[in-house]
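According to Swiss-Prot, the features are:
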ACT_SITE  Asp69  active site, proton acceptor
MUTAGEN   Trp12 to Ala  No change in activity
MUTAGEN   Trp12 to Arg  Decrease in activity
MUTAGEN   Arg13 to Ala  Loss of activity
MUTAGEN   Lys52 to Ala  Loss of activity
MUTAGEN   Asp69 to Ala  Loss of activity
MUTAGEN   Gln70 to Ala or Thr  No change in activity
MUTAGEN   Lys81 to Ala  Strong decrease in activity
MUTAGEN   Glu154 to Ala or Gln  Decrease in activity
Amino acid sequence: MPKLILASTSPWRRALLEKLQISFECAAPEVDETPRSDESPRQLVLRLAQEKAQSLASRYPDHLIIGSDQVCVLDGEITGKPLTEENARLQLRKASGNIVTFYTGLALFNSANGHLQTEVEPFDVHFRHLSEAEIDNYVRKEHPLHCAGSFKSEGFGITLFERLEGRDPNTLVGLPLIALCQMLRREGKNPLMG
């Protein structure tokens, strides 16, 4: 049975994969994440998830390698990590009363036989109308400077939303576990069977 590798150094993705109670290792993929000028957000996350998984194939032959990538889209534009409090406030002002869509690309690459499975999962976050005071307090309390969209849905960010729409709530955090379980089963690695 091939061993499992998560092509990521993200603590959030690691924590999500740990929910499946299967043994895995993490490894940093080496991929240029620069978007191409002609790529849609869906195409970008699909390409990067695939490249991340395949980039580790020579280091991990005979493994199942998981690649994942996510972008946040508001008004047709990819929204990155804010990195500063002012940028976080600006992103939240733009999101207020709007829908922010997250696209998460998922790839499972079997480095033993070259079989690749991919999927893109959308997830919509409906923001309620936020006051300036609410935005300021949220940024001060949560410090979402390294989170695309300037919020942490798994934390205090839940207070910002009217509703969430998507197939799998784990997708919003960065790893669609329902889709991943389906892919793993197709490779003969059912999480429920050890």
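Positions of Cβ are set from backbone N, Cα and C atoms, glycine also.
In the structure shown, across all protein chains, Asp69 is the one of the mutagenesis positions Asp69, Glu154 with the greatest number of other Cβ atoms within 10 Å. Across the fold, the C-alpha of Trp12 (mutagenesis position) and the C-alpha of Lys81 (mutagenesis position) stand 15 Å from each other. For the recorded site, Asp69 (mutagenesis position), the DSSP three-state label reads strand. For Glu154 (mutagenesis position), the nearest of the mutagenesis positions by C-alpha distance turns out to be Arg13; the candidates were Arg13, Asp69, Gln70, Lys81. The Cβ of Trp12 (mutagenesis position) has 16 neighbouring Cβ atoms from other residues within 10 Å, across all protein chains displayed.
Arg13 (mutagenesis position) counts 20 other C-beta atoms within 10 Å of its own C-beta, drawing on all protein chains shown. Gln70 (mutagenesis position) sits 11 Å from Arg13 (mutagenesis position), counting Cα to Cα. Comparing CA positions across the mutagenesis positions Lys52, Asp69, Lys81, the one lying closest to Arg13 (mutagenesis position) turns out to be Asp69. Sequence-distant contacts (6 or more apart, same chain, Cβ under 8 Å) of Lys81 (mutagenesis position) comprise Leu145, His146, Cys147, Ala148.
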